[in-house]
Amino acid sequence: MRDVLEVLEFPRVRALLAERAKTPLGRELALALAPLPREEAEKRHELTGEALSYPYALPEAGTLREAYGRALAGARLSGPELLKAAKALEEAMALKEELLPLKNALSQVAEGIGDHTPFLERVRKALDEEGAVKDEASPRLAQIRRELRPLRQQILDRLYALMDRHREAFQDRFVTLRRERYCVPVRAGMAQKVPGILLDESESGATLFIEPFSVVKLNNRLQALRLKEEEEVNRILRDLSERLAKDEGVPKTLEALGLLDLVQAQAALARDLGLSRPAFGERYELYRAFHPLIPDAVRNSFALDEKNRILLISGPNMGGKTALLKTLGLAVLMAQSGLFVAAEKALLAWPDRVYADIGDEQSLQENLSTFAGHLRRLREMLEEATSHSLVLIDELGSGTDPEEGAALSQAILEALLERGVKGMVTTHLSPLKAFAQGREGIQNASMRFDLEALRPTYELVLGVPGRSYALAIARRLALPEEVLKRAEALLPEGGRLEALLERLEAERLALEAERERLRRELSQVERLRKALAEREARFEEERAERLKALEEEVRAELLKVEAELKALKEKARTEGKRDALRELMALRERYAKKAPPPPPPPGLAPGVLVEVPSLGKRGRVVELRGEEVLVQVGPLKMSLKPQEVKPLPEAEPGKPLLAKPRREVKEVDLRGLTVAEALLEVDQALEEARALGLSTLRLLHGKGTGALRQAIREALRRDKRVESFADAPPGEGGHGVTVVALRP
């Protein structure tokens with residue numbers, strides 16, 4: 001069987017990972033990535049998570065590995081090569097010091113980086129910043145170079161003095177090297193004035209490069225010292241190369257750097273593709289999973305557990321069934337290889353083996369047919385798969401007679417279920433869909449198809465078998481009705497199954513629309529509840545402020561009364577009791593009076609329809625409570641200030657708006673909408689018609705395949721706002737229009 005990694009396109013995942021590696025070591029590890037033991041894979045997941053939260057810089061490990069390999073082979077490295085290797089080791093040790101304090105999985109990997117201090121110290125002493133060997137590299141080299149410098153200067157002084165004495169004989173006043181010996185440029189016709197050895201001449205022949213006899217011995221001595229210098233430099237470089245080769249910590253350092261690069265590449269892949277860390281358990285449960293190799297892939301959620309071990313997926317061709325199989329297979333392989341997986345959340349079992357029969361794997365050498373190739377792979381599954389295995393089978397039962405293929409496929413599914421195997425299977429065979437419906441251990445599923453647009457949506461629908469849509473598409477494309485009816489008659493069982501599936505689909509869409517309506521209502525109630533809570537909080541705050549102000553007012557009034565009483569007592573004492581009593585009675589009457597109740601706000605009365613601008617909602621006045629108005633908004637009652645509500649113009653004060661409903665007809669055009677969109681429009685139209693007091697609603701849905709009409713009627717049948725519904729008269733739209741009578 002073709003390697004499952006190839007079948008599931010895992011090498012393409014490796015390639016994406018290798019693109020994100022920064023060193024040859026990391027790229028090689030990425031391209032060789034394969035499933036690991038569980039403990040090691042989980043450690044890689046931990047490392048990837050830490051690399052996502054803690055980015056770090058990597059040294060140039062490729063240069064280090066190349067230099068180390070050459071040194072091991074006995075080569076003498078150049079100064080720059082040794083310097084680059086030393087720099088990489090120094091950066092590796094710095095990275096180790098950076099990661100060790102983290103005390104996590106990354107720090108454990110960093111512990112593998114060795115201590116290369118002896119080699120680094122020797123390199124720093126021997127080489128300068130350009131990689132040239134320094135004088136201090138050895139006493140002998142220092143001595144040789146001490147002799148070289150004055151000798152070189154002595155040669156230059158003699159040659160410049162010679163040129164100054166015979167200026168006419170020289171082309172230019174400069175000293176140059178030819179054959180590693182110092183010489184001067186002499187005009188071709190003046191050679192007799194400069195006795196010496198001809199070393200070279202210019203291309204034009206106008207200049208001769210002559211080594212004067214006066215510096216021959218000095219040049220000879222200089223050449224001898226240079227040979228000694230070169231010999232000592234080579235010895236020093238050879239010594240450094242041997243020190244690098246003998247550093248036993250280098251291989252472990254390279255291994256640690258390679259893994260740190262791979263982990264960083266895995267983190268980059270997870271960040272770029274939106275992957276998440278998987279958890280492991282006894283079942284497969286993926287939430288919003290997607291194919292990591294398909295741009296903008298549709299996300300789907302599904303589960304494989306003891307109740308539903310096998311998912312049987314059906315539906316139209318090119319609808320995404322095979323991609324879904326690969327989505328699960330790649331998620332498992334990526335998780336077992338230490339990668340994050342393509343899902344928002346993933347719980348995965350750890351299969352002992354993944355079996356995949358996907359695509360045409362016909363063997364030309366063995367001359368096997370497509371069907372025989374499938375059987376060969378299926379036989380391996382039946383013989384070897386265990387309850388801990390994962391099987392992925394594409395187009396089970398294809399490539400042979402449909403009846404025999406269906407019978408054989410059912411037997412294979414029964415055998416796999418008996419073994420307790422978990423997996424995904426795709427098929428076009430209707431008998432297999434019927435077999436899976438209600439069968440323990442296996443669940444029907446399908447890939448959704450948009451009949452209006454005639455294209456797949458790639459969305460997985462659990463619990464519902466898929467349809468071929470051949471007849472539905474033919475009807476949508478206006479094939480003659482008599483041909484379609486004859487086709488349905490020729491396939492009675494298939495026709496009944498398709499009709500059943502069509503009804504199930506319509507019911508499912510109606511239920512989805514109902515659920516969406518309830519969700520919107522619940523969301524609206526929650527918004528109202530929140531707004532009411534905020535209003536109550538503001539009210540309590542204002543009430544507390546008013547109480548405080550009232551207390552201060554009462555306190556001030558009491559002080560005033562006390563002052564007046566004191567004055568009256570004084571007056572009674574000095575002027576007589578009768579006048580004081582008269583003033584006391586007047587004071588008592590003043591404080592005994594009650595303020596008249598405030599008049600009701602204009603335009604507001606029980607039953608009046610009002611708008612609450614702060615909520616964007618309408619409600620009805622229930623009661624006037626002094627300075628507040630009790631308003632019914634949907635299922636909630638709330639106390640509001642008069643300025644917080646606005647009477648609607650058409651409302652008559654004191655009378656409910658619906659006391660005299662207008663018997664108008666509202667018409668809604670649903671043609672061209674999807675089923676879900678149409679059902680939302682119908683729900684909104686029913687709500688508006690009820691608020692406006694309409695008695696009738698006309699829904700224009702067209703005839704088409706009938707799926708939209710059936711879905712709408714399923715929703716109307718469940719709606720408590722609807723009294724009845726029927727087709728419009730033949731002259732007013734007939735089957736293409738549904739007339740709805742609303743409850744009063």
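A Cβ is built for glycine as well, from the same backbone N, Cα and C atoms used for every other residue.
Every position carries its original residue.
Database features, via Swiss-Prot:
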BINDING   G315, P316, N317, M318, G319, G320, K321, T322  ATP binding site
DOMAIN    668-743  domain 'Smr'
MUTAGEN   H701 to A  140-fold decrease in endonuclease activity
Helix-strand-coil residue split for the domain 'Smr' (668-743), DSSP-based:
36 helix, 19 strand, 21 coil
For the recorded ATP site, enumerate neighbouring residues of the same chain (Cβ within 8 Å of the Cβ centroid of G315, P316, N317, M318, G319, G320, K321, T322, site residues themselves excluded), in sequence order.
T426, M447, P456
Arithmetic mean of per-residue pLDDT over the domain 'Smr' (668-743):
84
What's the CA to CA span in angstrom from G315 (ATP binding site) over to H701 (mutagenesis position)?
26
Between G319 (ATP binding site) and H701 (mutagenesis position), what C-alpha distance do you get in Å?
27
Spatial separation of H701 (mutagenesis position) from T322 (ATP binding site) - C-alpha basis, Å:
35
At the level of the C-alpha atoms, what whole-angstrom distance separates H701 (mutagenesis position) and P316 (ATP binding site)?
25
Could you check what DSSP calls N317 (ATP binding site) once collapsed to helix, strand or coil?
coil
Taking each of the binding-site residues N317, T322 in turn and counting other Cβ atoms within 10 Å of its Cβ, which one has the fewest?
N317
